[in-house]
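Student: Can you read through this structure? Questions will come right after.
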Amino acid sequence: MSRNHQRPNLGLVDAPPNDHVEEYVVEKILGKRFVNGRPQVLVKWSGFPNENNTWEPLENVGNCMKLVSDFESEVFRLHRKAAAKSVGKSKSSPSSSGPLITENGPSSSKKTQQHSKSVQAKNTAGMSKMNQKKGKNIKKTAGKIKDIENYPKTQMPSTSQVSTDSTEVFDGNPSATTTNMIKSPRIQSLFSDLNLIEPTKDKDVGDTSLKTPPKSRRLIEFPQREDAPLSSKHVSPMLIRKESQPLQSSCTDDSDLGESSSSMSLPTVSSTSSEKSIKVTKSEPKTLGQIKFSSRSSDGGHAASSLGAPKEGDIGLDLSGSDSMDSEVESMRRCPRRKRKKTYPDWKFPEMTKPFGVNRGLDLDKILHCYQMNDDLFMFVTWKGCSSIDAVHINDIKEAYPLQIIKYFESLRIIVPK
């Protein structure tokens, strides 16, 4: 085949001749930027106005490295000039009108460092003088406050004692401050024990102060014998509480009763009931029935007067009931609420008194149903002459009635799921 009839190569494009290619000359580099981390330069083309300037990647201007270096040197010179102006403005001396840094040599850097150190030293000295003047002024104004603080105090102020006129404690007359103090009997008694205040001439305050120190409070325990039916932990807490209250009432003041309304809501016990309760503790140990009777009589006074002494029969009944009640309460307290189980009566299959199954001695009539439990197979069968249905093990009847068993299993239908 000739060359004219060859297939053209679609992948190749014929380039125009080199004679018609225009060459563009770079006149100057005007700017620099970064796009996606890659540097680009603003190129001014010779023979074209500034509107035709283009951004070219730095790789495309490799033959213009002299112009790129000239642009970088110009940028460095401008940055250096701006830094020199900023340093000149920060100086306080008026003589420094122009920038001092002209060369980047070692001698110029030493001079600038020495000058900056001298300026910093002058500034720190001026600030220290200003601080000293301020401190002197503060000391002059604080002299009066020191005199007030050093004034001797005649009485320890507190929030519970000082009234609305308590700001006069630090005045020149210490005697006037003591008259403006509100004296509560409890605080006064505490201060009198510690000798913090002088005894006052008011009769009302002296009467309300405590004359005798309060007695120590303790719970009264019942003496027990070896044959006592119950321990001290089974004693009702109401009786111990009511016996300890007379001791508490003897230690309280009239001022304590007037301080809060919550103290009035507490149960009070009369002198007669307290004497009776103390007599009970001094006598012989009581049984649980007598203790219950005494607590009930103390709760209702008129009901106790109408009732007589407890009989022996009643005490015995109370004791018998209390043992069962205590045992139930203790069992309920031991296990938490979530773990408590309901108690059901024991269920047992009734014992067979009559013959059952093969023991009937009758012939097999029909096999009705079968069920398997674990590895055992049971058959529901009826006997001839008996209407009841019995469940027997297959091993008991497979030797005597094999044909009927086979006939039953053949009659079953096998259901295949769809």
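Each residue, glycine too, has its Cβ placed from N, Cα and C.
Quick paste of what Swiss-Prot says about this protein:
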| type | residues | note |
| --- | --- | --- |
| DOMAIN | 24-74 | domain 'Chromo' |
| MUTAGEN | Phe34 to Ala | Disrupts dimerization, reduces nuclear foci association in nurse cells, cannot inhibit transposon hyperexpression and is unable to rescue sterility phenotype of knockout mutants; when associated with A-76 |
| MUTAGEN | Trp45 to Ala | Abolishes binding to H3K9me3 peptide, reduces nuclear foci association in nurse cells, cannot inhibit transposon hyperexpression and is unable to rescue sterility phenotype of knockout mutants |
| MUTAGEN | Phe48 to Ala | Abolishes binding to H3K9me3 peptide |
| MUTAGEN | Phe76 to Ala | Disrupts dimerization, reduces nuclear foci association in nurse cells, cannot inhibit transposon hyperexpression and is unable to rescue sterility phenotype of knockout mutants; when associated with A-34 |
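Show me how these features fit into the shown structure, please.
Tutor: Residues in the domain 'Chromo' (24-74) partition by DSSP class (helix H, G, I; strand E, B; coil) as 20 helix, 22 strand, 9 coil.
Note on Phe34 (mutagenesis position): other Cβ atoms within 10 Å of its Cβ, all shown chains, come to 9.
Its Cβ placed at the centre, Trp45 (mutagenesis position) has 15 other Cβ atoms within 10 Å.
Within 10 Å of the Cβ of Phe48 (mutagenesis position) there are 14 other Cβ atoms, across all protein chains.
Secondary structure at Phe76 (mutagenesis position), taken from DSSP and collapsed to helix, strand or coil, is helix.
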Student: Can you figure out which of Phe34, Trp45, Phe48 (the mutagenesis positions) comes closest in space to Phe76 (mutagenesis position), comparing Cα atoms?
Tutor: Phe34
